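Below is one structure, written out as structure tokens; comments come after it.
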Amino acid sequence: MGDDRPFVCNAPGCGQRFTNEDHLAVHKHKHEMTLKFGPARTDSVIIADQTPTPTRFLKNCEEVGLFNELASSFEHEFKKAADEDEKKAAAGPLDMSLPSTPDIKIKEEEPVEVDSSPPDSPASSPCSPPLKEKEVTPKPVLISTPTPTIVRPGSLPLHLGYDPLHPTLPSPTSVITQAPPSNRQMGSPTGSLPLVMHLANGQTMPVLPGPPVQMPSVISLARPVSMVPNIPGIPGPPVNSSGSISPSGHPIPSEAKMRLKATLTHQVSSINGGCGMVVGTASTMVTARPEQSQILIQHPDAPSPAQPQVSPAQPTPSTGGRRRRTVDEDPDERRQRFLERNRAAASRCRQKRKLWVSSLEKKAEELTSQNIQLSNEVTLLRNEVAQLKQLLLAHKDCPVTALQKKTQGYLESPKESSEPTGSPAPVIQHSSATAPSNGLSVRSAAEAVATSVLTQMASQRTELSMPIQSHVIMTPQSQSAGR
């Protein structure tokens, strides 16, 4: 048996034998073409399936912490800033602390409100409701006050000989501090907190104040001026007739913002110096004495500070939906309009059909009258033909012609005639014997000629069988009649 099939397959687990080498080669090729997923390949590297399914996407987001950042990024940043403030509070007294807040309000005796937003920023997004701003009576402890600065991201820096503030990214937040009199020097706070700006994309950016320099006054505010800022994407608070903010118009803050406000209030009360600061997410109010000057970096398109701005009312987005609902709720009215349109179209169609039918009737009447007229003409012509036939038959046996035939036997032979063959045969002119030669008129002569011609034509048919003898008879009366 082994001699019949000497070629053995050397594949593991296969001991088949073949009679020739070609069969063995084909068999080995089958082994090569077979995919092997058995335990022999368990020691190899297994590639993990990373198809981006929704479940895996959500799992990755939870592992990275994206949902936590979306939910509590604002609260997390403020907690971090509050912890840093508490750690540095024990180091030394503070003249003014600036936590990482988008807006800071400082109040003194006489309020002056300054707008720090462009005039064309509408209040349309009700997503982030502003907080009710609280005003705390300041307790100045130190003599030196920091130099007044108003930071407007995206605005022009101060060119006054000192390092400008660093935030230049466009953001709807602004930091405004109090402006002291122009003769004051900036005192470097010994234990001041770092100023952290919270940007719109969820990141924080530290802001370092510049060295102490003498700041000249740029804008002198002689009287209190009030304006309401309009920050893009945040609804502005309502403004009364005097331009001040009405606290009753603010919506109820969220739970996270309430906790943040409580934390900041506790921090302000723990510090025995500086001034009260309350975060207002929608507006920024700067108060100062009327005699004090203030340096303001403001948007170049900002309006004059003497005109208060009132935030426009939010448009109601449910107008189209309400219209659709009213249409859906009134199917009878919709059917009524549909029937009215159908009736109007049917009336127009009837009017067009009437005009078409009337034009056809008018054309038919015209053709009928024309047909009647033509039929009348045909009848008249037929009557005239009948009368002519009767006249011809009546003159066939004229008595004058018969008398001439009896007396003279008139016939003209075509051979002896000087006229060519086929010409009219003899012309017989009749004349009345009783009428005088000069008494015939032209009409009577014409009638006589016509009568003679008709008589000749009738006599030619009756006398063709007779012997051909032609004689021309001219009466003397005819010559006188011809004259």
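Using the three backbone atoms N, Cα and C, a Cβ is placed for every residue, glycine included.
Annotation source Swiss-Prot lists domain 'bZIP' at 332-395, citing sequence analysis.
Experimental mutagenesis at this site is recorded by Swiss-Prot as CYS14 to Ala, annotated: Greatly reduced JNK2- or adenovirus E1A-mediated transactivation. Abolishes adenovirus 2 E1A-mediated transactivation; when associated with A-51; A-53 and G-101. If you take the C-beta of CYS14 (mutagenesis position) and look for same-chain residues 6 or more apart in sequence within under 8 angstroms, you find HIS31.
Here the residue is the original one, but Swiss-Prot notes a mutagenesis experiment at this spot, HIS27 to Asn: No effect on binding adenovirus 2 E1A. Abolishes ATF7-mediated E1A responsiveness. On its own chain, HIS27 (mutagenesis position) has CYS9, GLN16, PHE18 as residues at least 6 apart in sequence with a Cβ closer than 8 Å to its own Cβ.
For LEU35 to Ser, Swiss-Prot lists a mutagenesis experiment annotated as follows: Severely reduced TAF12-induced transcriptional activity; when associated with D-33.
A mutagenesis experiment is reported in Swiss-Prot for this position, THR101 to Gly, and the note states: Some reduction in transactivation but, completely abolishes MAPK9-mediated activation. Abolishes MAPK9-mediated and greatly reduces adenovirus E1A-mediated transactivation; when associated with A-51 and A-53. Abolishes adenovirus 2 E1A-mediated transactivation; when associated with A-14; A-51 and A-53.
LYS107 to Arg appears in Swiss-Prot as a mutagenesis experiment; the accompanying note says: Abolishes sumoylation. Exclusive nucleoplasmic location. Increase in binding the E-selectin promoter.
According to Swiss-Prot, the mutagenesis experiment THR145 to Ala carries the annotation: No effect on transactivation; when associated with A-147.
One mutagenesis experiment named in Swiss-Prot is THR147 to Ala, and its note says No effect on transactivation; when associated with A-145.
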Check: What is the number of residues in the domain 'bZIP' (332-395) that are helix, strand and coil, as DSSP sees it?
Finding: 63 helix, 0 strand, 1 coil
